Amino acid sequence: MDSSGASSPDMEPSYGGGLFDMVKGGAGRLFSNLKDNLKDTLKDTSSRVIQSVTSYTKGDLDFTYVTSRIIVMSFPLDSVDIGFRNQVDDIRSFLDSRHLDHYTVYNLSPKSYRTAKFHSRVSECSWPIRQAPSLHNLFAVCRNMYNWLLQNPKNVCVVHCLDGRAASSILVGAMFIFCNLYSTPGPAVRLLYAKRPGIGLSPSHRRYLGYMCDLLADKPYRPHFKPLTIKSITVSPVPFFNKQRNGCRPYCDVLIGETKIYTTCADFERMKEYRVQDGKIFIPLSITVQGDVVVSMYHLRSTIGSRLQAKVTNTQIFQLQFHTGFIPLDTTVLKFTKPELDACDVPEKYPQLFQVTLDVELQPHDKVMELTPPWEHYCTKDVNPSILFSSHQEHQDTLVLGGQAPIDIPPDNPRHFGQGGFFSTLCWQDQKSEKSFCEEDHAALVNQESEQSDDELLTLSSPHGNANGDKPHAARKPSKKQQEPAAPAPPEDVDLLGLEGSAVSKNFSSPAAPPSNSELLSDLFGGGGAAGPVQSGQSGVDDVFHPSGPTSTQSTPRRSATSTSASPTLRVGEGATFDPFGAPSKPSGQDLLGSFLNTASASSDPFLQPTRSPSPTVHASSTPAVNIQPDVSGAWDWHTKPGGFGMGSKSAATSPTGSSHGTPTHQNKPQTLDPFADLGTLGGSSFASKPSTPTGLGGGFPPLSSPQKASPQPMGGGWQQGGGYNWQQTQSKPQSSMPHSSPQNRPNYNVSFSSMPGGQNERGKAAANLEGKQKAADFEDLLSGQGFNAHKDKKGPRTIAEMRKEEMAKEMDPEKLKILEWIEGKERNIRALLSTMHTVLWAGETKWKPVGMADLVTPEQVKKVYRKAVLVVHPDKATGQPYEQYAKMIFMELNDAWSEFENQGQKPLY
């Protein structure tokens, strides 16, 4: 007898002897546990009943179209069962309404039903539940499905297991591989997860999909028939499955298919218990197997009750499954890591670097097989993947959804999808330089519209699909049409790395580039026509911020913005020096960054000279190193245009203040750089400029050396004179400027923006009224003069939730969608649902009065209001009415919320 029970601190000595004390205390704990378990069971059963009735009432079926001709569903039942959504009569009605006399059902579960329900077109496969199917059966079912689809273009296959997850998914994935849609398991699994989430494929399932790929490869692999001897199994480190979490008591089972042929399980006392200190588990087997082999290891447990009943329980540690025909002939050791093992569901029970090792040996002679495998003498080269679809567009969309590029676009390497494995898919027999791309440009080129012919596109070999109805292996093996180019192209010199820096002299036809950021901003502010495309005889700048876009997308790789604008040193024209603080000779004195967005004046811009130089060497050592990034927000010369903001620069003849030569004018560096000097004067003027305003008074920065000034100011250079200009001078006559050091011209940071009409007592109200208007359109005065509105029209959904609602509204019943919007954020919250029920009731309902949250504080109030709501929306009162189904859905939501309210103890609101 264990002494721990007698010495337990919760036992009182007044209860008597040790045995009766233990029985009494144990009985109390037993009934307490029984009460808790019974309560949880009833709660779970009640919730499952409600969910089942809800789903049945709403007409939901567990029914998924993986393709238009492959359907997956869960098990159909003849009777109502808890937790099952598919009733056989509903499924038959649905299939007969859409695919009458053109569907066949494949039952993969060991459970059966009356096949007459589906017009006796049911194939019983009886696959095991927690294992992968045998390779023989998997291949045979795929071949049967293909033959059925081949008979009539309207035929469809309906696949189901118990839950419509793992077994159904491996069959559909194998069917994709069988029809040459995919040549690797990865895209097939991704497509299955996209179409039916939560399929739960185990590593053994994926392994068998790989076997199907080997059987259906260009050079198909044929499994051998040599028996395999498993000498021993080694597990390291020792997993933690006992109560102390320091070891386990393992035994091993070996199965061929579903038949157990060997086990090491013995009497509990005779079995060895392994501890963490042992380091590994070693179990000798010496069993010979052939075909589909399953190796499972269990932990044997024994409790006091099981000892009295002479029973033991077990917990599965892991399971692995493989086919002996795919093991290489010289293999002696098979290693499986934790991601390659099945049934490893509790990660904390497995130490790091957990692995299983099988010591094996292949026999030299083949075993005579009773049945010929279905893959023998079966040619799959004529199998067309288009048989899985009803249209070519569906075929293309499925390839994209599975993570593989469509057949008319060069795909990535399937082994390293999405990681730039592009050059491995090129057909090097066709030496066209137009098909040489940078890896970083591949993703951008795929998304652009291409003007190439089909023959040019076929020069990029695709390992997965076929095009234009050719044979399915035309994509795997290049045909004559792929090897012979449509028209020989002259050899061209391509600078892949951009080391030479010179533009290609030959002009190529390139697809129209989408508008860049600078073009969009240029059109927005009225200066879109300033820049034109770079001619073929000139050296253009391949800048992503340039309005004309890159010069070519096929002949030369696209340079990044960093390589064109952020060079460490800049080459300046001959004899020219660069002063970053001096004013340039352009007509607009403050156009520091506008030259990056205007190509019309690029010939005289010292900033663009280094990017046009074919040599990366520096020719002006006296030039300081400047790092300039193109600014897509616009130039600084927006004040020179009478219409407001302008992106491009004007010529020297349009401004009386600019110089006509290209040499930069040097000026003294200003002593004060105060960009906030005019912040206090923004309240009294509008940003919209007037056409009749004199030069420099258009609501912006005045040009340098403006004729409006009486004399040059010693402290008003470059930035400060334009930045400190008083904006309110646009409303008064021009005045001669005073020296910058005078107190009248200094910036005032204490201005309170009190330019409001009315007296001192009325200003608070006026400010409150104007605040809302300013928030509604803060920049309306800027854009109103240019023909734009400050209010952005909402033409589409702006959030993910709105986009999801928009998609649901296309397919879902409007009444159901309204119910979902009602319960959003209020799931099973009885108070929230009752207080908002008036928003979801049907038209014409006048009995229900809106209830506030203040009337739902106590449980009694909630109960009273809930009963009133039930009387209003009860389905029995809506029998025969057009809103009967709608009332039933409202009633179900209220019923679920009330059940949750009762389960939580009917707590008051506060």
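For all residues, glycine too, the Cβ spot is worked out from N, Cα and C.
The model shown is predicted, which means the values in this text are computed figures rather than measured ones.
The domain 'Phosphatase tensin-type' (52-219) scores a mean pLDDT of 88 in the predicted structure. Look at Swiss-Prot and you will find 52-219 tagged as domain 'Phosphatase tensin-type'.
For the recorded site, Cys161 (active site, phosphocysteine intermediate), the DSSP three-state label reads coil. If you take the C-beta of Cys161 (active site, phosphocysteine intermediate) and look for same-chain residues 6 or more apart in sequence within under 8 angstroms, you find Ser74, Phe75, Asn107, Leu108, Ser109, Trp127, Ala167, Ser168. According to Swiss-Prot, the active site, phosphocysteine intermediate annotation covers Cys161.
Residues of the domain 'C2 tensin-type' (225-363) grouped by DSSP class, helix first, strand second and coil last, total 20 helix, 69 strand, 50 coil. The domain 'C2 tensin-type' annotation in Swiss-Prot covers 225-363 and is backed by sequence analysis.
Other C-beta atoms found within 10 angstroms of the C-beta of Arg301 (mutagenesis position) number 16, with every protein chain shown included. According to Swiss-Prot, the experimentally introduced change Arg301 to Glu is described as follows: Impairs recruitment to the coated pits; when associaited with E-307 and E-311.
Under the heading of mutagenesis, Swiss-Prot lists Arg307 to Glu and annotates it as follows: Impairs recruitment to the coated pits; when associaited with E-301 and E-311.
Annotation of the mutagenesis experiment Lys311 to Glu in Swiss-Prot: Impairs recruitment to the coated pits; when associaited with E-301 and E-307. For Lys311 (mutagenesis position), no same-chain residue 6+ apart in sequence has a C-beta under 8 angstroms from its C-beta.
Per Swiss-Prot, the feature domain 'J' maps to 846-910.
Sequence-distant contacts of Lys847 (mutagenesis position), defined by Cβ-Cβ distance under 8 angstroms and a gap of at least six in the same chain, are Leu871, Val872. Quoted from Swiss-Prot, the note on mutagenesis experiment Lys847 to Cys is: Strongly reduces interaction with HSPA8.
The annotation that Swiss-Prot gives for the mutagenesis experiment Lys849 to Cys reads: Slightly reduces interaction with HSPA8. Lys849 (mutagenesis position) falls within neither a helix nor a strand when secondary structure is assigned with DSSP, and so counts as coil.
Under DSSP, Asp876 (mutagenesis position) is assigned to a helix (H, G or I) in the three-state scheme. Quoted from Swiss-Prot for the published mutagenesis Asp876 to Ala: Loss of interaction with HSPA8.
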Cβ neighbours of Lys849 (mutagenesis position) where a neighbour is any other Cβ within 10 Å: 9
Integer Cα-Cα distance in angstrom, Lys849 (mutagenesis position) to Asp876 (mutagenesis position): 21
Distance, Arg301 (mutagenesis position) to Asp876 (mutagenesis position) (CA atoms, angstrom): 54
